[in-house]
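Visitor: According to Swiss-Prot:
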- 26-73: domain 'WAP' (DOMAIN)
- 77-127: domain 'BPTI/Kunitz inhibitor' (DOMAIN)
- L87 to G: Loss of effect on KLK3 activity (MUTAGEN)
- C102 to A: Reduces the binding to SEMG1 by 45% (MUTAGEN)
- Y107 to A: Reduces the binding to SEMG1 by 68% (MUTAGEN)
- C110 to A: Does not affect the binding of SEMG1 or LTF. Does not affect the binding of SEMG1; when associated with A-123 and A-127 (MUTAGEN)
- F117 to A: Reduces the binding to SEMG1 by 68% and to LTF by 73% (MUTAGEN)
- C123 to A: Does not affect the binding of SEMG1 or LTF. Does not affect the binding of SEMG1; when associated with A-110 and A-127 (MUTAGEN)
- C127 to A: Does not affect the binding of SEMG1 or LTF. Does not affect the binding of SEMG1; when associated with A-110 and A-123 (MUTAGEN)
Amino acid sequence: MGSSGLLSLLVLFVLLANVQGPGLTDWLFPRRCPKIREECEFQERDVCTKDRQCQDNKKCCVFSCGKKCLDLKQDVCEMPKETGPCLAYFLHWWYDKKDNTCSMFVYGGCQGNNNNFQSKANCLNTCKNKRFP
């Protein structure tokens, strides 16, 4: 197959990606887990150990002091504050995009979302230097 054959194949993949949606492009160009250094006061319980344990094509990534299912198309720093339905009392931090700062909140200990950090330093390290439109 010459260079024109490869070019035709590439054009076909691009067209299929536009028609089929993100599934094909994710297969061709998989997204990677974020690499963020964090200092953890304690190791959190892992939600997953492998990608197949995550729903909705999320990836199992080391994030915020434990393994969690992340939607790599969604920025955790843009998620709202969620305390979760449980009644524990953990002082955690979340990133408020509107104010461009990390604020303390009471996390109930379960569920919620991934905009949830053990320390202000971890929150700032993950979210502060991002450029938002």
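Backbone N, Cα and C atoms are what each Cβ position is placed from, and that goes for glycine too.
For each listed feature, how buried is it and what is near it?
Guide: Secondary structure of the domain 'BPTI/Kunitz inhibitor' (77-127) per DSSP, as helix, strand and coil residue counts: 10 helix, 15 strand, 26 coil.
For C102 (mutagenesis position), the same-chain residues that are 6 or more apart in sequence and have a Cβ closer than 8 Å to its Cβ are W93, W94, Y95, D96, F117, K120, C123, L124, C127, K128.
If you draw a 10 Å sphere around the CB of Y107 (mutagenesis position), it holds 23 other CB atoms from the protein chains shown.
Within 10 Å of the C-beta of C110 (mutagenesis position) we count 12 further C-beta atoms, all protein chains included.
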Visitor: Just counting, how many other CB atoms are there within 10 A of the CB of C127 (mutagenesis position)?
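Guide: By my count, 24.
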Visitor: Rounded to a whole angstrom, what is the C-alpha distance between C110 (mutagenesis position) and L87 (mutagenesis position)?
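Guide: For C110 (mutagenesis position) versus L87 (mutagenesis position), the Cα atoms are 9 Å apart.
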Visitor: Tally every other Cβ atom lying within 10 Å of the Cβ atom of F117 (mutagenesis position).
Guide: 25
Visitor: So of L87, C123, which of the mutagenesis positions has the fewest other Cβ atoms within 10 Å around its own Cβ?
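Guide: Candidates: the mutagenesis positions L87, C123. Fewest Cβ atoms within 10 Å: L87.
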